[in-house]
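> Here it is: the structure, laid out below.
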Amino acid sequence: MAGPLPPLNQEAAFQKLQEYYDSKGKDLNIKDLFVKDSKRFSKYSLRLHTQNDGEILLDYSKNRINDEVWDLLLTLAKVRRVNAARDAMFSGQHINITENRAVLHTALRNRGTDPVLVDDKDVMPDVRAELAHMKEFTNMVISGVWRGCTGKQITDVVNIGIGGSDLGPLMVTEALKPYGKGLHSHFVSNIDGTHLAEVLKKVNYETTLFIVASKTFTTQETITNATSAKTWLLEHSKEPESVAKHFVALSTNKEKVTEFGIDSTNMFGFWDWVGGRYSLWSAIGLSICLSIGFENFEQLLDGAHFMDNHFKTTPFEKNAPVILALLGVWYSNFFKAETHALLPYDQYLHRFAAYFQQGDMESNGKFVSKSGKPVKYSTGPIVWGEPGTNGQHAFYQLIHQGTRLIPCDFIAPAQTHNPIAGGKHHKILLSNFLAQTEALMAGKTVDEARTELSKAGLCGNELDNLLPHKVFVGNRPTNSIVVKKVSPFTLGALIALYEHKIFVQGIIWDINSFDQWGVELGKQLAKAIEPELDHCNEVSTHDSSTNGLINFIKANWK
């Protein structure tokens, strides 16, 4: 790749966008744009054709963009060298510059035969060997060959991890519940003992398998939870040998794993070129395999590989991750939008927004460029959301009539896994999905509100007083993503779509999307504070607020 990028706000293409925004862009009205162009939907939407899972539709026509804006945004992507950065990632270059690592979660789902090189070594043989190990173990557990210490078949799987070792597997197992193979999945992440205690109340030691997910096998929260789970098991089994029947490890630290009591043959590894928030495709996905079966896990990989190929080979103007990324830059850096809402209209996707809170905010929540200089423009947005229609009765009020601009992605399947009441529920759900994006775009004018109130029998002061409250400004931007059905393949494609969107935005902002130093400071300070909670003496070594909090907690400890 060429030399360092200039600061984004000094890029000529960015400055042209700023000029256009100031003169015309800020006044673009989505409703008017549809009136002026009868072909707007076909111009600003695309369909991705899968082999067996139908089409994936991305409709981005309900955005504050026109041809001029779009051409300028595409130019920005080109001058920020998104193509070169994408190729560098897929080719195994060390694009994680602060940790000197390659970024190759895409290799984990590489379904082709081409080699993938990291430091001149093809990693695919190791990837395939680990997948084969996962397949063998998964089939043993699901078939009942693997049994607990008393000879009973495994019925429950408890994944103990945190961050990327928890959020991804949890989200996917919830999303793909219709494909479950009969095992009950549980997840423990929080160091709060309540999390583990409540899970242990639900399971039987004779039929429970614990997965300890920690690359180093030293992660404080994970190892503390795993050790307490081990103590619980031994209190019931009374046999140290039972640990090897009820615990497996997702780790690369053989010494620590065997010291814990886990047979090293039941240790599943991954590599330093796999970031935590991109690790569900690796051995970290073992809990997914046990939930949905290895064949369905392969379909998840296939879907992600499909999106990888789309991202690698498709021109920017038809490239779904690039399109979503550029729209986000448009709103973050010009309209000063601070948040982005992910709104899946499918209950199985109820953890999707939480998963991409980490995926986006941990990746692009950075204030310095790759060269270490503070940036003078906005970077990663605050990402949040809930499933529809729950969100409609909670926070949509602010999206519709609040003072903040909140771009939204609406996600829905055309088909449901649960067509109860003859499909009535799903029809109501989809009617709301469709109505919300139309309402956010069109709003309700003063005249429309007045007519509506008049028809309801209001007049005079009563009508005039209520009228302002019934007006919707509209012009709220949305994307709509529709899949045929939430399947392992389409879910894999959706996850990869957002992964690559985040990557493209990081390139445009010239930040490193693959480290997370912001996680470290609080952990360092917690280690210093923890010993201060061991004694009853008042503490005075911190600021007055922290001292006061520590001393209050200690006074109320018992």
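Note that Cβ sites are derived from N, Cα and C of the backbone, with glycine treated the same way.
According to Swiss-Prot, the protein has these features:
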{"type": "VARIANT", "residues": "H184 to Y", "note": "In strain: LW15"}
{"type": "VARIANT", "residues": "V329 to I", "note": "In strain: AF-F, F1-F, F1-1S, JA-F, LW8, MW18 and ZW20"}
{"type": "ACT_SITE", "residues": "E362", "note": "active site, proton donor"}
{"type": "ACT_SITE", "residues": "H393", "note": "active site"}
{"type": "VARIANT", "residues": "V471 to A", "note": "In strain: JA-S"}
{"type": "ACT_SITE", "residues": "K523", "note": "active site"}
> Work out how many Å separate V471 (variant position) and K523 (active site) at their Cα atoms, rounded off.
48
> I want to check the contact list for K523 (active site): same chain, sequence separation of six or more, C-beta distance under 8 angstroms. What comes out?
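The answer is Q220.
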> Other Cβ atoms within 10 Å is the metric here; tell me which of the variant positions V329, V471 scores highest.
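Sorting the candidates by Cβ neighbours within 10 Å, the top entry is V329.
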> When DSSP states are folded down to helix, strand and coil, where does V471 (variant position) land?
coil
> Take the C-alpha atoms of V329 (variant position) and the residue listed as 'active site, proton donor' and report the distance between them in angstrom, rounded.
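Cα-Cα, rounded: 17 Å.
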> Return the residues near the residue listed as 'active site, proton donor', defined as same-chain residues 6+ apart in sequence whose C-beta is under 8 angstroms from its C-beta, sorted by sequence, else 'none'.
R277, Q516, G518, V519
> Give me the CA-CA distance between H393 (active site) and H184 (variant position), in Å, as a whole number.
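Cα to Cα, H393 (active site) and H184 (variant position) are separated by 31 Å.
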> At 10 angstroms around each C-beta, which of the recorded positions H184, H393 has the fewest other C-beta atoms nearby?
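Each of the recorded positions H184, H393 was scored; lowest Cβ tally within 10 Å is H393.
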